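According to Swiss-Prot, the protein carries these features:
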type: DOMAIN; residues: 43-179; note: domain 'PA14'
type: BINDING; residues: D206, D208, D210, I212, E217; note: Ca(2+) 1 binding site
type: MUTAGEN; residues: R207 to A; note: Abolished interaction with LF
type: BINDING; residues: D208, D210, E217, S251, K254, D264; note: Ca(2+) 2 binding site
type: MUTAGEN; residues: L216 to A; note: Decrease in the ability to bind to LF and partially toxic at high concentrations
type: MUTAGEN; residues: I239 to A; note: Decrease in the ability to bind to LF and partially toxic at high concentrations
type: MUTAGEN; residues: W255 to A; note: No effect on LF-binding ability and as toxic as the wild-type
type: MUTAGEN; residues: F265 to S; note: Impaired translocation of LF
type: MUTAGEN; residues: P289 to A; note: Reduced toxicity in combination with lethal factor. Decreased membrane insertion and translocation of LF
type: MUTAGEN; residues: L716 to A; note: Decrease in toxicity due to decrease in cell binding
Amino acid sequence: MKKRKVLIPLMALSTILVSSTGNLEVIQAEVKQENRLLNESESSSQGLLGYYFSDLNFQAPMVVTSSTTGDLSIPSSELENIPSENQYFQSAIWSGFIKVKKSDEYTFATSADNHVTMWVDDQEVINKASNSNKIRLEKGRLYQIKIQYQRENPTEKGLDFKLYWTDSQNKKEVISSDNLQLPELKQKSSNSRKKRSTSAGPTVPDRDNDGIPDSLEVEGYTVDVKNKRTFLSPWISNIHEKKGLTKYKSSPEKWSTASDPYSDFEKVTGRIDKNVSPEARHPLVAAYPIVHVDMENIILSKNEDQSTQNTDSQTRTISKNTSTSRTHTSEVHGNAEVHASFFDIGGSVSAGFSNSNSSTVAIDHSLSLAGERTWAETMGLNTADTARLNANIRYVNTGTAPIYNVLPTTSLVLGKNQTLATIKAKENQLSQILAPNNYYPSKNLAPIALNAQDDFSSTPITMNYNQFLELEKTKQLRLDTDQVYGNIATYNFENGRVRVDTGSNWSEVLPQIQETTARIIFNGKDLNLVERRIAAVNPSDPLETTKPDMTLKEALKIAFGFNEPNGNLQYQGKDITEFDFNFDQQTSQNIKNQLAELNATNIYTVLDKIKLNAKMNILIRDKRFHYDRNNIAVGADESVVKEAHREVINSSTEGLLLNIDKDIRKILSGYIVEIEDTEGLKEVINDRYDMLNISSLRQDGKTFIDFKKYNDKLPLYISNPNYKVNVYAVTKENTIINPSENGDTSTNGIKKILIFSKKGYEIG
């Protein structure tokens, strides 16, 4: 009897998996890569942070910038982003820390003492017209300094201002960069240097202490670079739009508007871990890791005592390639799923979105070296035996922030909920850094072998006989991430480098991000599902209402790169109307209410008015494709598949060379080739559904359908030039076959799409 094979569409959910490898070369190579990534995250921490105001009372900030030395001047040539009338600075505040190379008494002075008050810690050292006071500074200590400048009705644009000091040897000089350090802008709950900060005199209106004045966070600001200095200034649309600068708004009461570990100021000025993705440098896009695993291969063997294992049994293994897709399940947690018409406005409703991070891995369905025998027959597995599982995997981070010292806990699940093993990663399975869009181990290195439940490989991952048979039948495993431990790297203001905080844990931060953001999942690029979280208002939480309103249109632009050429919202040339929207029930009710208030009948026309709220769940998918319950593309409309195959570069009796869109390639299981005679009788060349994979991708990106691959390695033989050669494409949604009891495995029952049909004399 022929072995029954079932072609399963690739289905996968996001997860993370543990590593266990003794490959020292792999470890050493990864450590070098990790150290390089971490060391790249540097910027200067030297100097003072300055705020320049157009009014006398520190209420109208025009520029926020840092100066590396005691030369705190801003020439008018660097103020082109500010309206001319606001370039006359009447007040300024500088803050930071000062340190000395030798203990001594110092006297401070400026180029405008008559307009200056200055403190070192709590001691006043300059008070406008009065004489400066000496202060003793000790080597090795950091002293907080604050300078206030006020000058009514200045006559020149910009500001010419220098800070000097004089030691006991009466040597006066502009304070150098080695002696100045930027302030540490911690959240107000911090109990570090904030305790000994001076409260003398007016302060910058900055309630959340993120470094951005409150008025700018509310009204809008932008960041530009002039002569190697970052300038944060109020948003002026008629100036900044022409330069292509980005307008930011953020909460004046949240140090991090998106609730991630990076302040709004750190994000927009670049004082941040350089491994954070570009889109998450926006204060309203959350920076956080999403860690999955890609399983590349699975090896199954009989679980035997090594001391009694004979030579023959050592070769009785099953090795299969696997594939993993990252998915988000739309479901109600009662095994039911609802997809209802959303009032014909361009959306649909799912009963719920799964929040679990898991991955379903599809095992290759092609013929094994053992021929037609079952897996159990190949391995000599009997009902009383158990089988060992060895998986080859890689970690991958599809989020927007790096995670350090990664230690996950993962369950391997068969079927719906048969847990084969739950494995907690140990220190020797740790990945030092997993940056966004990076793999561990990297693709040029061997994958990790996962084959044991403990540190000493004494407890293998096993399956009983019935579980083994189920795995062969379904050819699927699910990997659930129960939890993941990993550290955060933050900017160190003392040395300008990123430092991994070993006391931090992403698992403590992620719940706060999830509670205060809207989640959007989008599959626009290569049909890969990408999740992003955007800061959004929670009307029932007073603090969260201080965030700027966020529209669905703006969220798509800042998180996914949508743009508006000719006023139409597009993604990589595709109009927004080519995508559909899917909401969970709570989100759909919110959207429905907003549409009613707007008197709108089509969501696409009011995307700039639909406001996001925290905890919304929105899935946006390419309309051309069909999806399974995990939102993986498994098919497409027939017209779409045909259109994708219309560009045949050349054809012959050896095969077809085509130029096929990579999105279409992802949904194809393969092709069926047949010869049709003049009376309409058809003979399938590859008439087994495990022989559909007769195509290959060439280095130039073109697809070749090889007629010889399952035709005894010979070109097609066409006895009559008027006979037709028909080629059909088969999508993944049409390859779940239930063979008949007599073992029939023909392709007769497969739904197929005709993509090529020519007579023999036409193909040469």
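Glycine is treated like the rest: Cβ placed from N, Cα and C.
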Alpha-carbon distance [D210 (Ca(2+) 1 binding site); K254 (Ca(2+) 2 binding site)] in Å: 8
Cβ-based neighbourhood (8 Å from the centroid) of the Ca(2+) 1 site, residues D206, D208, D210, I212, E217 excluded: R207, N209, G211, P213, D214, L216, S250, S251, P252, W255, S263, D264, F265
W255 (mutagenesis position) versus R207 (mutagenesis position) - Cα distance in angstrom: 9
Reported mean pLDDT - the domain 'PA14' (43-179): 94
Cβ neighbour count within 10 Å of D208 (Ca(2+) 1 binding site): 23
Environment of D208, D210, E217, S251, K254, D264, the listed Ca(2+) 2 site - residues of the same chain whose CB lies within 8 A of the CB centroid: I212, S250, P252, E253, W255, S256, T257, S263, P283
Lowest local Cβ density (other Cβ within 10 Å) among recorded positions: I212, L216, I239, L716: I239
DSSP helix/strand/coil residue counts for the domain 'PA14' (43-179): 12 helix, 64 strand, 61 coil
Fewest other C-beta atoms within 10 angstroms, as judged across D206, D210, E217, D264, which are the binding-site residues: D206
Length of the line joining the Cα atoms of D264 (Ca(2+) 2 binding site) and D210 (Ca(2+) 1 binding site), in Å: 6
Neighbour tally for R207 (mutagenesis position), based on other Cβ positions within 10 Å of its Cβ: 15
F265 (mutagenesis position) to E217 (Ca(2+) 1 binding site) - Cα separation in whole Å: 10
Cα-to-Cα gap, I239 (mutagenesis position) vs S251 (Ca(2+) 2 binding site), nearest whole Å: 24
Rounded inter-Cα distance in Å - D210 (Ca(2+) 1 binding site), W255 (mutagenesis position): 5
Chain-internal residues, separated by at least six, CB under 8 A from P289 (mutagenesis position): N397, G399, T400, A401, P402, I403, L434, P436, G486, W506
For S251 (Ca(2+) 2 binding site): DSSP state (helix, strand, coil): coil
